[in-house]
Amino acid sequence: MTSTTSKVTFGKSIGFRKELNRRVNAYLEAENISPRDNPPMYLKTAIILAWVVSAWTFVVFGPDVLWMKLLGCIVLGFGVSAVGFNISHDGNHGGYSKYQWVNYLSGLTHDAIGVSSYLWKFRHNVLHHTYTNILGHDVEIHGDELVRMSPSMEYRWYHRYQHWFIWFVYPFIPYYWSIADVQTMLFKRQYHDHEIPSPTWVDIATLLAFKAFGVAVFLIIPIAVGYSPLEAVIGASIVYMTHGLVACVVFMLAHVIEPAEFLDPDNLHIDDEWAIAQVKTTVDFAPNNPIINWYVGGLNYQTVHHLFPHICHIHYPKIAPILAEVCEEFGVNYAVHQTFFGALAANYSWLKKMSINPETKAIEQLTV
C-alpha cells in the first residue's frame, strides 16, 4: 500500500539511521538471531489465543454467577487487547514472519477483534509511521477534534475539560472503530488528504465477514444459549470497553506525552532526517517491567518499534540499548519514562497543557 503524494519532506541523512541499522544488524548476526519467525513468539501467540478462547468460553458457558461473569468479561477484554498488541500488530507490520501468508493470517486477528486490517495498515503503517505527530497526516493524533492532542489543533471550548473526560471516552473507541471502518472503506475512501488505495472485493468481503463474526461471537451465540439480548449486549460492552480503555492508554503513552515533539503541519520540510524525527516524536515507557514488556507486545519500546517495525517485538529490549548508544553519539534525546505510572502522569500533564486556550495563554503572557 502506498499513500498519496505528500508535500512533507524530511532532511538529508546525517548517518544516524545508517549507523543504527548497521549496529542492530551486527547484533542480530553475532547472536544468530532471526528478526522474525521466533519460537517464543509462536508460544506467546498460543498463550494469548488460549487466553481469549478460554475466557470467552468461561463467560458464555461457565457458572451462572454474576461476579464471575463480570470478571470474565474484563479478563476477556484484556485478552482482546493482548491480541491486538502482539499478534495483529506484528503481523500487519510484517514483523511476525518472513512468510507473507503467515503475516496475513496474523494480521486478520485485527479484523477478528473489530478493526479492519486493510485500513489499519494504511492508517497506521503508512500515515502514522511516516508522518508521526504531524497533524493532518498522522490520523492517530487527530481524535476527530474531540481531544486536542497537538498544539497545532484548533482549540474548542470543551477541550478545557479533556484531561478529565478523555478517560470516559476511551472505552467507547472500539464502537467508533467498528462503525468508522465500514464508513471509510465503503464510502469515504480517504484519511484527510490521503486517498486510501481502492480495496478489492476480497478486502470488502473480509471487512464485512469479520464484522458479522463479531456480532455472532458476542451477541448471537450468547443469546442462542440462553442469555437475554440485554445480557449479551452488557457482556459484549464490558469486553470492548475494557479493550478500548487499555488500547487507548497504551497508544497515548507513546506519542501524546511529554516530552514527545509535535511537528509543525504548516512546515512542508522537516529539518531532521526521518529516523531522528521518529525518535523525537516518540517516547518509551516501563522498559524494566517484565509484565508490561510481555503484555503490550513491545509497544512500551515504541521508539524502537518505529525504527524497526519489521522486526518481531520480542527483540526490542535488546535493541533499545543499541538505540540509546547511537542517540547519545548523535546528540539525539531518546526519551524514556521508567515506570508506567510516570508515563501516565506525563500523558495527563500534556493533555492538561493542551486544555488551555492558546489565545488566553498568549494574552496572559503579554500582560506579565
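Every residue, even glycine, has its Cβ placed from backbone N, Cα and C.
Substitutions noted, but not modelled.
Annotation of the published mutagenesis His89 to Arg in Swiss-Prot: Loss or strong decrease of delta-6 desaturase activity; the original residue is retained in the structure shown. The Cβ of His89 (mutagenesis position) lies under 8 Å from the Cβ of Gly95, Gly297, Leu299, His313, each on the same chain and at least six residues away in sequence.
In the three-state DSSP classification, His89 (mutagenesis position) falls within a helix. For the published mutagenesis His89 to Gly, Swiss-Prot gives the following note: Strong decrease in delta-6 desaturase activity.
Arg123 to Asn appears in Swiss-Prot as a mutagenesis experiment; the accompanying note says: Retains 91% of delta-6 desaturase activity. Taken residue by residue with DSSP, Arg123 (mutagenesis position) is part of a helix. Within 10 Å of the C-beta of Arg123 (mutagenesis position) we count 20 further C-beta atoms, all protein chains included.
Secondary structure at His129 (mutagenesis position), taken from DSSP and collapsed to helix, strand or coil, is helix. Close to His129 (mutagenesis position) in the fold, though at least 6 residues off in sequence, lie His306, Pro309, each with a CB less than 8 Å from its CB. Swiss-Prot documents His129 to Gly as a published mutagenesis change and attaches the note Loss of delta-6 desaturase activity.
According to DSSP, His313 (mutagenesis position) sits within a helical segment. Here Swiss-Prot describes His313 to Arg as a published mutagenesis experiment; the accompanying note says: Loss of delta-6 desaturase activity. Can introduce a double bond at the carbon 15 position.
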